[in-house]
Amino acid sequence: MDPGAGAFSEEQFREACAELQRPALSGAAWELLVETQGISVYRLLDQQTGLYAYKVFGVLEDCLPDLLADVYMDLAYRKQWDQYVKELYEKECSGETVVYWQVKYPFPMSNRDYVYVRQRQELDFEGQKVHVILAQSTSEPQFPEKSGVIRVKHYKQRLAIQSDGKRGSKVFMYYFDNPGGQIPSWVINWAAKNGVPNFLKDMVKACQNYKKT
């Protein structure tokens, strides 16, 4: 996949916004994996790869939507609060902004890295502002693969955020990647059951500390 500057269509943004309002879990074998801290995580087996795609729904309290979207987009700040970031930066390539992200994996597994494009839009849904952020892997020669690090070549994420009507954020997230290599099933299960809710919890804490930095 080698998306250009128009990597995402307006329809993709609208679909993410719509799923925030009404979860699309019927018509496919989505199964509830875990409910914790106000967050529900569902998974769907991808028959082609044998891996799972994930959908996350829930409310993050005491974290306003504008702030949450800003924190999510701020790569420099993420390096301060996300303990799994080894390297993270963005670079202009052929007229578009490309993100390089290297993730720490537990020993003895190799770290993974991602090269991806992302876009953010603000949509209106019945008078409410909805932040939608889309990301997907891309191929860019300015980011050659590194020795000892496994490149994740299939990565896709969708995030939609709006007010919960109080001082929190209602969120929807879709996530799929193919990390490659031989990863024990316990690591994958842990990441889905604990990693995603913990990441969102850490992001709420990061929101509360954002203006202090």
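Glycine residues also receive a Cβ, built from the backbone N, Cα and C atoms like all the rest.
Just so you know, the substitutions we noted aren't modelled in this structure.
Here Swiss-Prot flags 1-212 as domain 'START', drawing on sequence analysis. Annotation of the mutagenesis experiment Lys55 to Ile in Swiss-Prot: Loss of activity. Residues or ranges marked as 1,2-diacyl-sn-glycero-3-phosphocholine binding site by Swiss-Prot on the basis of similarity to another entry: Tyr72, Arg78, Gln157.
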>> Looking at the domain 'START' (1-212) alone, can you tell me the average pLDDT?
In response: 89
> Cα of Gln157 (1,2-diacyl-sn-glycero-3-phosphocholine binding site) to Cα of Lys55 (mutagenesis position): how many Å, rounded?
Replying inline: 10
> In the structure shown, which of the recorded positions Lys55, Arg78 has the fewest other Cβ atoms within 10 Å?
Replying inline: Arg78
> Taking the center of the Cβ atoms of Tyr72, Arg78, Gln157 at the recorded 1,2-diacyl-sn-glycero-3-phosphocholine site, which other residues in this chain have a Cβ no more than 8 Å from that point?
Replying inline: Met73, Ile133, Ala135, Leu159, Met203
> Within 10 angstroms of the C-beta of Gln157 (1,2-diacyl-sn-glycero-3-phosphocholine binding site), what count of other C-beta atoms is obtained when all protein chains are considered?
Replying inline: 18
> Over all shown protein chains, what is the count of other CB atoms within 10 A of the CB belonging to Tyr72 (1,2-diacyl-sn-glycero-3-phosphocholine binding site)?
Replying inline: 20
> Roughly how many angstrom lie between the C-alpha atoms of Arg78 (1,2-diacyl-sn-glycero-3-phosphocholine binding site) and Lys55 (mutagenesis position)?
Replying inline: 22
